[in-house]
Amino acid sequence: MSTTARRRLMRDFKRMQQDPPAGVSASPVSDNVMLWNAVIIGPADTPFEDGTFKLVLSFDEQYPNKPPLVKFVSTMFHPNVYANGELCLDILQNRWSPTYDVAAILTSIQSLLNDPNNASPANAEAAQLHRENKKEYVRRVRKTVEDSWES
């Protein structure tokens with residue numbers, strides 16, 4: 001069945017293959033274009049550098065008019081990531097636009113890694129450390145990076 005959402009997701013996948021953004025990759029699971037696996041590489045010169053962070057993107061038939069549900073599968077210590085891996089990111093909620101595609105979602109998440117929004121914390125401990133004790137915050141993030149290599 002070819003729906004608007006499925007056609008759009010196939011176009012997003014084709015674009016990801018033809019013009020992949022630096023440091024991110026994603027593709028649908030083999031038998032379901034509505035469910036994607038993704039990887040974000042931690043940006044250079046940040047505490048997340050060299051991390052390999054896995055995510056899952058779940059789309060429904062309302063995509064692209066409705067954003068996907070995006071969750072980190074990898075453990076993530078970050079002010080804008082809940083304990084269950086879900087993100088607090090404006091473009092996945094009230095700032096969503098149908099013009100965003102999978103590449104834009106992943107590059108936005110990648111830039112959020114080093115530029116958290118402390119005004120909207122999903123992880124209060126990470127937000128507090130980011131504001132008040134950068135050294136401990138970086139130590140915890142580096143542990144997350146090391147853990148990402150094993151998962």
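Quick reminder: no glycine exception, Cβ is built from N, Cα and C everywhere.
A sphere of 10 angstroms centred on the C-beta of C88 (mutagenesis position) encloses 18 other C-beta atoms. Summarising the annotation, Swiss-Prot assigns active site, glycyl thioester intermediate to C88 and lists sequence analysis as the type of evidence.
As annotated by Swiss-Prot, domain 'UBC core' applies to 4-150, with the evidence given as sequence analysis.
One entry in Swiss-Prot concerns the mutagenesis experiment C88 to S. Its note says: No derepression of transcription.
DSSP assigns C88 (mutagenesis position) to coil in the three-state reduction, outside any helix or strand. Quoted from Swiss-Prot, the note on the mutagenesis of C88 to A is: No derepression of transcription.
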